[in-house]
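Listed in Swiss-Prot for this protein:
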type    : residues                                                                                       : note
BINDING : Gln180, Gly202, Arg203, Gly204, Lys205, Ser206, Ala207, Leu208, Ala209, Gly210, Gln211, Arg319 : ATP binding site
MUTAGEN : Glu292 to Ala                                                                                  : Loss of ATPase activity, but no change in tRNA-binding
MUTAGEN : Arg296 to Ala                                                                                  : Decrease in ATPase activity and loss of tRNA-binding
MUTAGEN : Lys301 to Ala                                                                                  : Decrease in ATPase activity and loss of tRNA-binding
MUTAGEN : Arg319 to Ala                                                                                  : Loss of ATPase activity, but no change in tRNA-binding. Lack of hydroxyisobutyrylation activity
DOMAIN  : 356-531                                                                                        : domain 'N-acetyltransferase'
MUTAGEN : His377 to Ala                                                                                  : Decrease in ATPase activity and loss of tRNA-binding
MUTAGEN : Arg387 to Ala                                                                                  : Abolishes the tRNA-binding capacity, but no loss of activity
MUTAGEN : Arg460 to Ala                                                                                  : Loss of tRNA-binding
BINDING : Ile461, Ala462, Val463, Gln468, Arg469, Glu470, Gly471, Thr472, Gly473, Arg474, Glu499, Arg506 : acetyl-CoA binding site
MUTAGEN : Val463 to Ala                                                                                  : Does not affect hydroxyisobutyrylation activity
MUTAGEN : Arg469 to Ala                                                                                  : Does not affect hydroxyisobutyrylation activity
MUTAGEN : Gly471 to Ala                                                                                  : Does not affect hydroxyisobutyrylation activity
MUTAGEN : Arg502 to Ala                                                                                  : Lack of hydroxyisobutyrylation activity. Has little effect on RNA acetylation activity. Alters binding with hydroxyisobutanoyl-CoA, but not with acetyl-CoA
MUTAGEN : Trp504 to Ala                                                                                  : Does not affect hydroxyisobutyrylation activity. No change in acetyl-CoA or hydroxyisobutanoyl-CoA binding
Amino acid sequence: MAELTALHTLTAQMKREGIRRLLVLSGEEGWCFEHTLKLRDALPGDWLWISPRPDAENHCSPSALQTLLGREFRHAVFDARHGFDAAAFAALSGTLKAGSWLVLLLPVWEEWENQPDADSLRWSDCPDPIATPHFVQHLKRVLTADNEAILWRQNQPFSLAHFTPRTDWYPATGAPQPEQQQLLKQLMTMPPGVAAVTAARGRGKSALAGQLISRIAGRAIVTAPAKASTDVLAQFAGEKFRFIAPDALLASDEQADWLVVDEAAAIPAPLLHQLVSRFPRTLLTTTVQGYEGTGRGFLLKFCARFPHLHRFELQQPIRWAQGCPLEKMVSEALVFDDENFTHTPQGNIVISAFEQTLWQSDPETPLKVYQLLSGAHYRTSPLDLRRMMDAPGQHFLQAAGENEIAGALWLVDEGGLSQQLSQAVWAGFRRPRGNLVAQSLAAHGNNPLAATLRGRRVSRIAVHPARQREGTGRQLIAGALQYTQDLDYLSVSFGYTGELWRFWQRCGFVLVRMGNHREASSGCYTAMALLPMSDAGKQLAEREHYRLRRDAQALAQWNGETLPVDPLNDAVLSDDDWLELAGFAFAHRPLLTSLGCLLRLLQTSELALPALRGRLQKNASDAQLCTTLKLSGRKMLLVRQREEAAQALFALNDVRTERLRDRITQWQLFH
């Protein structure tokens, strides 16, 4: 075939130029498969085949692609005929060598947007796959506008465009690139302080950090959220590589001349500050926006925490040439270029709402909103883009200046569960998909019917740094109330800090829950708050806030932090306590969810209850209790703790306990 000969010639040219390209095959399954095999036979290479079905040799499922990151391949096939795993697509593109093709298999072009996408099961919170017309139309626009991509459609004439030759490219030899060499020189002579290196993926920041460690005269310690992500760094650091996990490093008295923190923006800020203060020199590296990179706006705020920071950026790719067509196309398709916050939105702010249909009529507006929201966030995944475009129940507000988006709010519908399902969630018998706050209100709260109420959760909110402290965030929340009808509440879940809580409090929210362990992403306890919109919403917020006040002393003692509520010193078991204790004793409610009422039970009961008292009053570890009580593990310890709670309840009032047990055990019969 003449087209295969032309592709063979073009592939050789691409290898000389150090670039990769996308080739789309769109058509019926048989046609796509036949033409892919012809390409594979004509162009020598690895031909890694990413598909949910094992259609060919060298197959890998999208979910297993993570295991191949760090390896390199020549040519690959990405089968998106039944579902488009955007994160896997982005990750695959990063594994391809210079001179490679990424062959993208798509359904018949005209039928694509109406076809259910199997990948939607991961992000839509729907029981069945849904069609994703807005993402498909966006991708079609990108593909048809990209002069460097090749689109080969069934029953359409195929023509290979002439590509203007580029300058020859010379692959890296392992020695530092000129950009790295210059940066290394500056780091080697840096006075005591903190340096930050940011870069997109594939720019060699891990190699740079490893080369620094190998060259310094003194000792360095490496830390990171996950040791697996430091493999490249370790390779370049050689025998001087020494890794210690962040929490273990903080607990130790280790000293070194340099601390190197890989993917520093993913480490909770309070923990990072404590670590940095211990070492004379620190190098922080972070991936900027891209495949699960960090938003540039978040980085501005992050870097501002370190006065006199030396900030550097690597821009030159290492494994392919600058301006690689595949990298450019993937970035445009998955909107990896977030808001860079270089332009200040001017003029008065106007709040307006929009829905997902705007992706069809005016795609630039939701695109800018997404870029602002992802730019302000510490991490954005391609799943977020897919959810914003096509998941049901998504709503948006923008705060527009004269020429730029100054702020944005993303809301998600929640709640409205049936009475039976809400009760089953409260008891711990069921955990349906989605409904983050609505389910938590039931699963961790007092009211078994909490999830029947209908709310709208704040998923993300952002204001341009140059327009902050003008009340724009509060205007967005007020706008959400104005544009929202027939709901019981707005809700928000966030990593608790005093500054964040003051913002939500000024917006009118009521604190209803505080978690009992720190989140890995923020280093903070999770807080949940409600802004009531109906009488039922107001009653729920008041009831849960009252429970939080009763539990405040117990939570403060457990967490080691005072709660921002007025605590109630009330040791008497209430009706709500009895119900919740029965939920722990006879259903599957978690131990720490019931911390407050269990401590009140222990104060009331005269029984020994060693498993409960040991954990909650004496703060013994699970391992210690299992040894003392001769139990085989945590599961058996929890069974014993539930049995002890039941014994204590029966001893206080056997009739009431039996009635509650019978009532709650009925809730697991829900189908």
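Placed from the backbone N, Cα and C atoms, the Cβ positions cover glycine too.
Projection of Swiss-Prot feature records onto the structure.
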| residue | record | CB count, 10 Å |
| --- | --- | --- |
| Gln180 | ATP binding site | 22 |
| Arg203 | ATP binding site | 23 |
| Lys205 | ATP binding site | 28 |
| Lys301 | mutagenesis position | 15 |
| Arg460 | mutagenesis position | 20 |
| Ile461 | acetyl-CoA binding site | 23 |
| Gly473 | acetyl-CoA binding site | 21 |
| Glu499 | acetyl-CoA binding site | 6 |
| Arg502 | mutagenesis position | 11 |
| Trp504 | mutagenesis position | 23 |
With a 10 Å radius around each C-beta, find which of these mutagenesis positions (Arg296, His377, Arg387, Arg469) has the fewest other C-beta atoms nearby.
Arg469
Go through the binding-site residues Arg203, Ala207, Gln211, Gly473 and tell me which ones have a CA within 10 A of the CA of Arg319 (mutagenesis position).
Arg203
Those residues of the chain, 6+ apart, with a Cβ under 8 Å from that of Ala207 (ATP binding site):
Pro176, Gln180, Val232, Leu233, Gln235, Phe236, Ile318
Quick one: Cα separation, Ala209 (ATP binding site) versus Glu499 (acetyl-CoA binding site), in Å?
34
For Val463 (mutagenesis position) and Arg502 (mutagenesis position), determine the Cα separation and express it in whole Å.
16
When the Cα of Ile461 (acetyl-CoA binding site) is compared with the Cα of each of the recorded positions Arg203, Lys205, Gln211, His377, Arg502, which one is closest?
His377
List the same-chain residues at least 6 positions away in sequence whose Cβ sits under 8 Å from the Cβ of Gln211 (ATP binding site), in sequence order, or say none.
Pro176, Gln180, Leu184, Phe236, Ala237
Is Arg319 (mutagenesis position) helix, strand or coil when read with DSSP?
coil
Quick one: largest C-alpha distance among Ile461, Ala462, Val463, Gln468, Arg469, Glu470, Gly471, Thr472, Gly473, Arg474, Glu499, Arg506, binding acetyl-CoA per the record, in angstrom?
16
